[in-house]
Amino acid sequence: MGEKPGTRVFKKSSPNCKLTVYLGKRDFVDHLDKVDPVDGVVLVDPDYLKDRKVFVTLTCAFRYGREDLDVLGLSFRKDLFIATYQAFPPMPNPPRPPTRLQDRLLKKLGQHAHPFFFTIPQNLPCSVTLQPGPEDTGKACGVDFEIRAFCAKSIEEKSHKRNSVRLIIRKVQFAPETPGPQPSAETTRHFLMSDRRSLHLEASLDKELYYHGEPLNVNVHVTNNSAKTVKKIRVSVRQYADICLFSTAQYKCPVAQLEQDDQVSPSSTFCKVYTITPLLSDNREKRGLALDGQLKHEDTNLASSTIVKEGANKEVLGILVSYRVKVKLVVSRGGDVSVELPFVLMHPKPHDHITLPRPQSAPREIDIPVDTNLIEFDTNYATDDDIVFEDFARLRLKGMKDDDCDDQFC
């Protein structure tokens, strides 16, 4: 029999190693009707804490300008959501009892570990990063979620980097289990001096939902009853990013293009299936392209389509991402014809892990010294499986140079 796999837990310590935050995951899923709760544990050195308190904050922020342009007290950043939790001393009426993971961590880490809990509102945007240009420095623009733990006498007191922990988490969405109808569109163009003859274009996709890296099959059917000749057919995939902040603006960027010299003569028909695949690897140099939030040692991808719950307040949302396929007929002597097909580009929903029920009774555990620097804790207690601790990753884009170790994400 093989060894039982451990439960992975992410950790990150303050520069002075007096404060350590533990989280069971970095990605929190928006299920439209609810969002996964943020439950973690903070471990504190009691000799260092003295008469101070331990606070944990969750912030959702939208950075819409370069960090090096923040001058004269002006910041190109808007906080969309801020929540604060006092981890120590514990509140007299905690919002909820510890989760199973928190309970296990509290037992392993000892009496100086304290739980914290946050609920992410449903109307907040998902984590999106706008791809920086080659000359851009500092933090990339976009929407991110940050957890910060620090020691202070009050929440208003300014915290210091040496005794605080900052780490980035992601709010993500996965593909719906039931996709929508097959996208299709058609249009007819009548030309002057053509004796009421027309050029008809019909296009469709084989389905509405595609996963990242999956090719799109675009079915194009042309009926040319006009006197003009279709010289070329262009198929492109465009990303649309609606920036909802002080006002709403839409930016579009082609992420895949295909051009074929397929001619359609007058009084003839044409039918063909074009295959096109939108990939980030073909768009590395495009500044402002929306990407999914990325973690260290993990390559990112084009931003997933945003699914908005019906009735949601779009003014609160930071970046809404959508995709369309555009089919264009290049006609001789002008008068091009085109249609657009909206589709959804997302990651598939991963298989849910089976959570074993908590045992009704358990033998009393013996207090043993715990080395919090260990990567893996081996125990033989039947009521608790192994926990594997992994250092929390710093948020960066692939190809970007690492900053100094005092960076808040290191």
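Glycine residues also receive a Cβ, built from the backbone N, Cα and C atoms like all the rest.
Where a substitution is noted, the model still shows the residue that was there originally.
On its own chain, K18 (mutagenesis position) has V44, D45, Y48, L49, C151, N163 as residues at least 6 apart in sequence with a Cβ closer than 8 Å to its own Cβ. Mutagenesis annotation in Swiss-Prot: K18 to R, described as Promotes agonist-stimulated down-regulation of CHRM2 and CHRM1; no effect on internalization of CHRM2; when associated with R-107, R-108, R-207 and R-296; the structure shown retains the original residue.
Under DSSP, K107 (mutagenesis position) is assigned to a helix (H, G or I) in the three-state scheme. What Swiss-Prot says about the mutagenesis result for K107 to R is this: Promotes agonist-stimulated down-regulation of CHRM2 and CHRM1; no effect on internalization of CHRM2; when associated with R-18, R-108, R-207 and R-296.
In Swiss-Prot, a published mutagenesis experiment is listed as K108 to R, annotated Promotes agonist-stimulated down-regulation of CHRM2 and CHRM1; no effect on internalization of CHRM2; when associated with R-18, R-107, R-207 and R-296. Neighbours of K108 (mutagenesis position), defined as other CB atoms within 10 A of its CB across all chains, total 20.
Less than 8 angstroms from the CB of S198 (mutagenesis position) sit T188, R189, H190, F191, N225, S226, each of them six or more residues away in the same chain. In this structure, S198 (mutagenesis position) is part of a beta strand by DSSP. Where Swiss-Prot documents S198 to P as a mutagenesis experiment, the accompanying text is: Greatly reduces interaction with MAPK10.
What Swiss-Prot says about the mutagenesis result for K207 to R is this: Promotes agonist-stimulated down-regulation of CHRM2 and CHRM1; no effect on internalization of CHRM2; when associated with R-18, R-107, R-108 and R-296. Packing around K207 (mutagenesis position) is summarised by its Cβ count: 16 other Cβ atoms lie within 10 angstroms of its Cβ, all protein chains included.
Record note (Swiss-Prot), mutagenesis K296 to R: Promotes agonist-stimulated down-regulation of CHRM2 and CHRM1; no effect on internalization of CHRM2; when associated with R-18, R-107, R-108 and R-207. The unchanged residue is displayed.
Among the mutagenesis entries in Swiss-Prot is S361 to D, noted as: Reduces interaction with CLTC.
Listed in Swiss-Prot is the mutagenesis experiment S361 to D, annotated as follows: Almost abolishes phosphorylation; inhibits internalization of ADRB2; when associated with D-383.
Here the residue is the original one, while Swiss-Prot reports the published mutagenesis T383 to D with the comment Almost abolishes phosphorylation; inhibits internalization of ADRB2; when associated with D-361.
Quoting Swiss-Prot on the mutagenesis of T383 to D: Reduces interaction with CLTC.
Swiss-Prot documents R394 to A as a published mutagenesis change and attaches the note Abolishes interaction with AP2B1; no effect on interaction with clathrin.
For the mutagenesis experiment R396 to A, the note given by Swiss-Prot reads: Abolishes interaction with AP2B1.
Quoted from Swiss-Prot for the published mutagenesis K398 to A: No effect on interaction with AP2B1.
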Subject >> Alpha-carbon distance [K207 (mutagenesis position); K108 (mutagenesis position)] in Å >> reply: 49
Subject >> Rounded Cα-Cα span from K207 (mutagenesis position) to K107 (mutagenesis position), Å >> reply: 49
